[in-house]
Structures are given as C-alpha cells and as structure tokens.
Amino acid sequence: MDAVELARRLQEEATCSICLDYFTDPVMTACGHNFCRECIQMSWEKGKVKKGKKKQKGSFPCPECREMSPQRNLRPNRLLTKVAEMARQHPGLQKRDLCQAHQEPLKLFCQDDQSPICVVCREAQEHRMHRVLPLDEAAREYKLKLEEDIKYLREEMMKTETLQAKEEQTLTEWQERVKERRERILEEFQKVVLFLVEEERRILQVLKKEEEDTLGKLQDSKASLDHQSRSLDLILLQLEERSQQEPLQMLQDVKDTLNRKESFSVQYPEVVLPAAIKTLCRVPGQIEVLKSFQEDVMPDPSSAYPYLLLYESRQRRYLSPPPEGSAPYSKDRFVAYPCAVGQKSFSSGRHYWEVGMNLTGDALWALGVCRDNVSRKDRVLKSPENGFWVVQLSKGKKQLSLLPNSTLVTLTEPPSHMGIFLDFQAGEVSFYSVNDGSHLHSFSQAAFPGPLLPFFCLGAPKSGQMVISTVTMWVKG
C-alpha cells in the first residue's frame, strides 16, 4: 500500500460518516460504528419526528447499518479521538487533500474552474469538456506565474516603501514648516500687540499733552476773567453804594470815584476755542483689517432720486438715464431727497465698504445705513428713530453732523475717502476716514430692527460727486 492510499485510509477511519469531517468527541454505538456525539444525537432527534415507524423505547437505528442501538449505550472512543486529532495536525492528512464530493485524492487541476479535482470529478459531466492537467504539472506552471507575481509585487513593494519613506520625510518636513510658521505668526502677532500697546500709550500721551496745553490756556483765560469779574464787582458795589448816598455825600470825592471806573480797563483775553482735537483716533492697520470684510456695494438705480445720476465706468453707461422732464416715480424711488440705497441688504454678519468723494466747497452729503422700509416719499429727519444711522457733512466740509441731536464732530481735514463698517450682530455702524485711517464716529445699540441697506445722499447739484465701487453718482444741475 503506497503512502497516498495509506493517507486516504487513515482519513476515512478518522472521518465521521454523518458530517464527513474529522471526529469530534467520537462515541461508539452498540453495533460498533463510530460517530461524533453531536452528529449521532442530532440524527436520532430527527428520527423522532418521522412517522410510520415503530421504535423500541429508548432505541434508535444506526445510521450505518440500521441496527437498533440504545441511546444510553453510547461509549466514548478515546483512541479514535487521538487518531482524529493526529489527522488534523498532520500536513499529509489534511482534509483538503481529498475531494469533498468523492473522498478521492486531488491529483488533477481543472484550468477552466481553476481548482484541484479528483479522477472521478474529471469523468463527471461538470469537468468532462474542461482542460485538465496533472496536479504537479499545473503546480509547476502556476508556481512560475506566482514567482513572476511575487517578483512584480516585491518591486512594487520596494517602490511603495521608497514612496512611503519620502512621504514620511515630506510629512515631517511639512509639520516642521507648519511649526515654524505657527511660531512666526505668534511672534509677529506678539510684536503687533506690543507695538499697538506702545502706540496706544504714545497716542494717549499726545492726547494728554494736547489736553493739558489747551486746558492750561483755557484755565489762564478763565482765571483772568475771574479776576476782572471780581474787580468789576468791587467797583460796581462801590458805585452802587455811592449812588444811594445823600447828595452831599455822593458828590464828595465823586471825581475820584468816577476816575476809578475810567481807569479800570477790562482786558478781554483771547478766547481759546479749539477747532478740533488734533490727536486722531487711529489704530495702525485697522483699515486693512476692516477690508477683509469688504463688500462690492453698488447703488440701486431703481431707488435713486429722479435727478440723481448714476454712471457705471466699466460699462461706460448710465444706470439711471438723465431724465427727460421727469423720471418715473416708482415705489422704491426716493423723491424727497437726492438719495439712493445699495442693491444688497444686510441682516447678519460684518460688512465694510468705501465711498470716494469729489466734493465742492458747499458740499452737503450723508452716508451710512438705513432700514429697508424707510419712508422714501416724505421728508423725515435722518435719525436712528426713523431708521437712519448716518453721518452728514455740513457746509464748509469741516464738521460731521450726527442726528438726532445735531451733535457736531469737528474735522481737521474734510474726508475724501470714507469707510463704513457694519457689525449687524453687535448693533454697530462705524465711520472711518480712509485717507488717514482715523475713526470718526460709531452708532451703537442693542440690536437693529431688521435688514439694513447702504445709504447714499447728496444735498444739492453743486455738492460734487460720490464714487461707490465703479459707479459715480451726482445730482443733475
């Protein structure tokens, strides 16, 4: 008996005829056949449900010979347990060496199905027309293919490992660059913070000196006036007392009394009225920060006052044509003032836009934001109560007017380039002179009542021009 046949016989002896696998907890029936304990019990349980067969009480037929065997007579077969365990562990006795269907050695290889088969499988209908090779010949052929694949995969693995190393190096270098950039950002921002602290201290010192210098002049002027006021009070009191005396007493030394009044000369000090605080509220870099919120604001032609002209420089055309006689009075058009609003409304977020101005000597204008539902037909005060948060330039271009109290903000120079910053959530609108980066004024409140629109207004035909983005706006004269 050759080794293959011996292996086949040992596999047969160690194999359960019910599950066709190596024995697990084998037991022997009264008739001498062996089965897995679980397999024979399941077989007998199935037999209970079959009808038409009478069985002795507690006895069941053997699956091999059909001889009745008492269930309680099942005896463990420890020797077969060891044989089955040896068969599991021995490489030459693996179940995969036998055909699962025919329990024959797998000696052939079906190239069509790419699987080992036995001699019985080759004669079966399933494989009869397939290309079949001896197992060893197929193994040699496929071994060459596998070696080629292994060689290719090893080359690919080397490439992958090389790329992996490069990627790891790149990752490390990237993390180092990010770390360096982070440190640089922190360092530069720390420099900016220190610079701003120093600049704040410097500007406050300049303001304090300006305050003290002007305050000293004002106090000197006030002290001089106080002294003269006391002297005048004394002379006035003397004259009043003399005027109430008897005629004789009143006329005695009247010449000296009158000379005292004549000799007193009231010295009116030069009135110190500072036109404007020279120290500007200017934070370095603030305009650049605000420009990160910049919007491309465009005036809405349909909202423009009938004689307010809008000219688009890129397209070289009028957005609101020069009116012939009178322009159409739509519900969106301002008719009481030469005003217009932006095309886009804002109901959240932060927004910044700029307006350039080429104004004349008697310029009148207003800039800011307004509610989207403000009155466009009636003349109303442009105040927050009426839905306007705007600053106005009074005649002479030296004072910004703030409604509703007509508070005046005196300017050192008339602004020719204004920046407007809206922080909707904060309820704040701020105005800046882009020329020198100074802050001019802010409106603050708890919350805005609804969507806001950019607001533009020119006061008269000779007020000059406003430039909003690529649109130039002026009043037809």
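In case you wondered, yes, glycine gets a Cβ from its N, Cα and C as well.
Although substitutions are noted, the structure shown does not include any of them.
Database features, via Swiss-Prot:
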BINDING   Cys99, His102, Cys121, His127  Zn(2+) binding site
DOMAIN    276-475  domain 'B30.2/SPRY'
MUTAGEN   Cys16 to Ala  Complete loss of auto-ubiquitination
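Applying an 8 A CB threshold to same-chain residues 6+ apart, the list for His127 (Zn(2+) binding site) reads Cys110, Asp112, Asp113, Ile117, Cys121.
Highest local Cβ density among the recorded positions Cys16, Cys99 belongs to Cys16, counted as other Cβ atoms within 10 Å over all protein chains shown. Annotated pair Cys99 (Zn(2+) binding site) and Cys16 (mutagenesis position), C-alpha to C-alpha distance, rounded: 15 Å.
Those residues of the chain, other than Cys99, His102, Cys121, His127, with a C-beta within 8 angstroms of the mean position of the Zn(2+) site C-beta atoms are Ala101, Glu104, Ile117, Cys118, Val119, Val120, Arg122, Ala124. Note: His102 (Zn(2+) binding site) has non-local neighbours Cys118, Val120, Cys121, i.e. same-chain residues 6+ apart with C-beta under 8 A of its own C-beta. DSSP assigns His102 (Zn(2+) binding site) to coil in the three-state reduction, outside any helix or strand. Classification of His127 (Zn(2+) binding site) by DSSP places it in coil, neither helical nor stranded. Following the DSSP three-state reduction, the secondary structure of Cys121 (Zn(2+) binding site) is helix. Restricting the average to the domain 'B30.2/SPRY' (276-475) gives a pLDDT of 83.
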